[in-house]
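Among the features that Swiss-Prot reports, active site, proton acceptor is placed at Asp168. The ATP binding site annotation in Swiss-Prot covers Leu52, Gly53, Leu54, Gly55, Val56, Asn57, Gly58, Lys59, Val60, Lys75 and is backed by sequence analysis. Annotation source Swiss-Prot lists domain 'Protein kinase' at 46-306, citing sequence analysis. As a published mutagenesis entry, Thr203 to Ala appears in Swiss-Prot alongside the note: Prevents degradation of isoform 3.
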Amino acid sequence: MDGETAGEKGSLVPPPGALGGSALGGAPAPGVRREPKKYAVTDDYQLSKQVLGLGVNGKVLECYHRRSGQKCALKLLYDSPKARQEVDHHWQASGGPHIVRILDVYENMHHGKRCLLIVMECMEGGELFSRIQERGDQAFTEREAAEIMRDIGTAIQFLHSRNIAHRDVKPENLLYTSKEKDAVLKLTDFGFAKETTQNALQTPCYTPYYVAPEVLGPEKYDKSCDMWSLGVIMYILLCGFPPFYSNTGQAISPGMKRRIRLGQYSFPNPEWLDVSEDAKQLIRLLLKTDPTERLTIMQFMNHPWINQSMVVPQTPLYTARVLQEDKDHWDDVKEEMTSALATMRVDYDQVKIKDLKTSNNRLLNKRRKKQAGSSSASQGCNNQ
């Protein structure tokens, strides 16, 4: 670990007029708003240069609580109304089921600028898809996918019950607490979250591969955005590739927007051949293009595939093998999405829609060519 130098420690100082205080505050009860601590975060935490991740509004660093030695994650946000909103929404959700906990928040000066520092529990188990990729030959089953979706749904249910829309539910924001088998999956990064009771959600900010159709145009949107994202994540969990693709190398192409708007996707074989009809039906209900027809979170949680996950078939899926084979591509996709997160403010009325006849799922075509060249490819599922 790289400890902070005296210079680094000195760069994170209390704002003018701030008073000292004590150590690790622990997570507040869900929904409780607290004021940031005004003394230096380095009084309580030893900072590292190790970057754990990049959020929508700031990077996340490794840190250690000085008294307990507890390893934590520190997110630095330069103070702004947007940053305050992120802290507020995450604080309201912190302590909820399957949501990353906030331990402390500080208001300090960094390089002469006021900033907010969010200390969170460290999610040492890594991202959802990385964990599945690393399984090797161990089969990933439909029942496991159902259990994962139930956990994600539990987090969304908690947020929606408090009239918070997350608006950026995606695999990269779903992290495990540890590498252990009993690790808990949790949702993080509230950089795009908004309260749905104050005003209609009209800001076109999102990660393109998991965006609901109504976000792609001037229509208002709400919690149903999160339900659409659940459908996309569920689709990927069950086969290893997303239902919608950009064919141009852009983060989001006109053709991809068109397919999302029209709800154009399929369940191609062999990856979907043995997946249950219940699972496919649930995906169809989540990917409805009309938000008023899409399932609510309560309906999702009450669907048999979710609330009776113990009777979901333990069918081996292609998911782990597909994710492993396309690992380099998935890293590229994630980079595209990360770079697009804060900048996607598109005037969709000005975009020329690409002819669907010229649109192909290039990743799926690539997989099919590989399968055609190997007579054993169609048996891959049985060898996981």
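Keep in mind that glycine also has a Cβ here, set from the backbone N, Cα and C atoms.
No noted substitution is present; original residues retained.
Fair warning: this is a prediction, and the values are worked out from it, not measured in the lab.
Ranking the binding-site residues Leu52, Leu54, Val60 by other CB atoms within 10 A of the CB puts Leu54 at the bottom. Its Cβ placed at the centre, Gly58 (ATP binding site) has 20 other Cβ atoms within 10 Å.
Here the residue listed as 'active site, proton acceptor' is positioned 19 angstrom away from Leu52 (ATP binding site), judged by their C-alpha atoms. In the shown protein chains, 26 other C-beta atoms lie within 10 A of the C-beta of the residue listed as 'active site, proton acceptor'. Reduced to three states, the DSSP call for Asp168 (active site, proton acceptor) is coil. Per-residue pLDDT, averaged over the domain 'Protein kinase' (46-306), rounds to 85. On the backbone, the CA of the residue listed as 'active site, proton acceptor' and the CA of Leu54 (ATP binding site) stand 14 Å apart.
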